[in-house]
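As recorded in Swiss-Prot:
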- Arg14 to Ala: Reduces the interaction with PE8. Lack of interaction with PE8; when associated with A-45; A-72; A-93 and A-154 (MUTAGEN)
- Tyr45 to Ala: Reduces the interaction with PE8. Lack of interaction with PE8; when associated with A-14; A-72; A-93 and A-154 (MUTAGEN)
- Tyr72 to Ala: Reduces the interaction with PE8. Lack of interaction with PE8; when associated with A-14; A-45; A-93 and A-154 (MUTAGEN)
- Ser93 to Ala: Reduces the interaction with PE8. Lack of interaction with PE8; when associated with A-14; A-45; A-72 and A-154 (MUTAGEN)
- Tyr154 to Ala: Reduces the interaction with PE8. Lack of interaction with PE8; when associated with A-14; A-45; A-72 and A-93 (MUTAGEN)
Amino acid sequence: MDFGALPPEINSARMYAGAGAGPMMAAGAAWNGLAAELGTTAASYESVITRLTTESWMGPASMAMVAAAQPYLAWLTYTAEAAAHAGSQAMASAAAYEAAYAMTVPPEVVAANRALLAALVATNVLGINTPAIMATEALYAEMWAQDALAMYGYAAASGAAGMLQPLSPPSQTTNPGGLAAQSAAVGSAAATAAVNQVSVADLISSLPNAVSGLASPVTSVLDSTGLSGIIADIDALLATPFVANIINSAVNTAAWYVNAAIPTAIFLANALNSGAPVAIAEGAIEAAEGAASAAAAGLADSVTPAGLGASLGEATLVGRLSVPAAWSTAAPATTAGATALEGSGWTVAAEEAGPVTGMMPGMASAAKGTGAYAGPRYGFKPTVMPKQVVV
């Protein structure tokens, strides 16, 4: 199309007839917004993949995932740049339109020039309007040239603004057969689960039969070995009255002997258990006798024989008891230091130094007269005889 061949009425009408630069500016803003969103998505995508493969997930699988994701990341980056370029080109087209619109002669001015020319031609008597007609034609020619120049410039600017980067859909980053394989795996798992359920149901239903069939091998063994007939004969023999009476008598007799032996066994056990205390008591008595003999020897050595005397054939009486003559003088010496316990009628002899470390517990002191008692008496009581001196 040659805009110079078109009159200004057409060029001006076309320039003023459109919607203006508004739609192109809106398109440029939309492209810029899309470019910003794609750029943000690409940056987030790259950040997530980098953090995932360098911190949490490392290995051949992560490297394979990175290799599969790289084409999509490259597409996001390229598409964001292409969208931004398209937005800028749209803005450039809008600016070119604004410039062409400003250079174009308004259609009203062109129409007024044509109306003036028609009036001058109609009233041109004797050529008096010829100069005015020539000026009007010259002005119209300028309008023609101006509109043509505006359209040529607008066409050039629009052609440059229309150079956009080609866009393409993203490449496939996953295996196209993955969904089909997943569906097949799910179907196989469902079929396997159904088969397993059927198998479990069959097992549960067959358990009673299997348990009840455990007795069949025993029966078959008895039948194959001929033991079933022998067992039947034995049962018949045991069922006869004579054999049954003999067996019952033997069982009853054995039971009677067992019942009679139980008390005897209990008695023997008790007797065996009581032997230990008796042995302990006998050992204690022997130890007491040995200690008493040692104490008597020490006491005899510690008694001084001075002042003692005896008459041959005579004995000293203690009550109705005949005792050696030495007891009448030796006994007071052993009880001279006796002290009475407060609040009781018992007396305890004071200890005396001597070769004997201690007296045997249970030795009674000499009598102090009617109503006097020695210390507590318990256990074995030895009788100590002092050494007699014959004068």
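The backbone N, Cα and C atoms fix where each Cβ goes, and this holds for glycine too.
This is the original sequence, none of the listed changes applied.
Shown on the structure are the features that Swiss-Prot records.
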residue: Arg14; record: mutagenesis position; DSSP class: helix
residue: Tyr45; record: mutagenesis position; DSSP class: helix
residue: Tyr72; record: mutagenesis position; DSSP class: helix
residue: Ser93; record: mutagenesis position; DSSP class: helix
residue: Tyr154; record: mutagenesis position; DSSP class: helix
Listed mutagenesis positions (Tyr45, Tyr72, Tyr154), ranked by Cβ neighbours within 10 Å, top entry: Tyr154
Inter-residue C-alpha distance, Tyr154 (mutagenesis position) and Ser93 (mutagenesis position) (nearest angstrom): 9
Number of Cβ atoms other than its own within 10 Å, given for Arg14 (mutagenesis position): 15
When distances run from the Cα of Arg14 (mutagenesis position) to each of the mutagenesis positions Tyr45, Tyr72, Ser93, the nearest one: Ser93
Packing count at Ser93 (mutagenesis position) (other Cβ atoms within 10 Å of its Cβ): 22
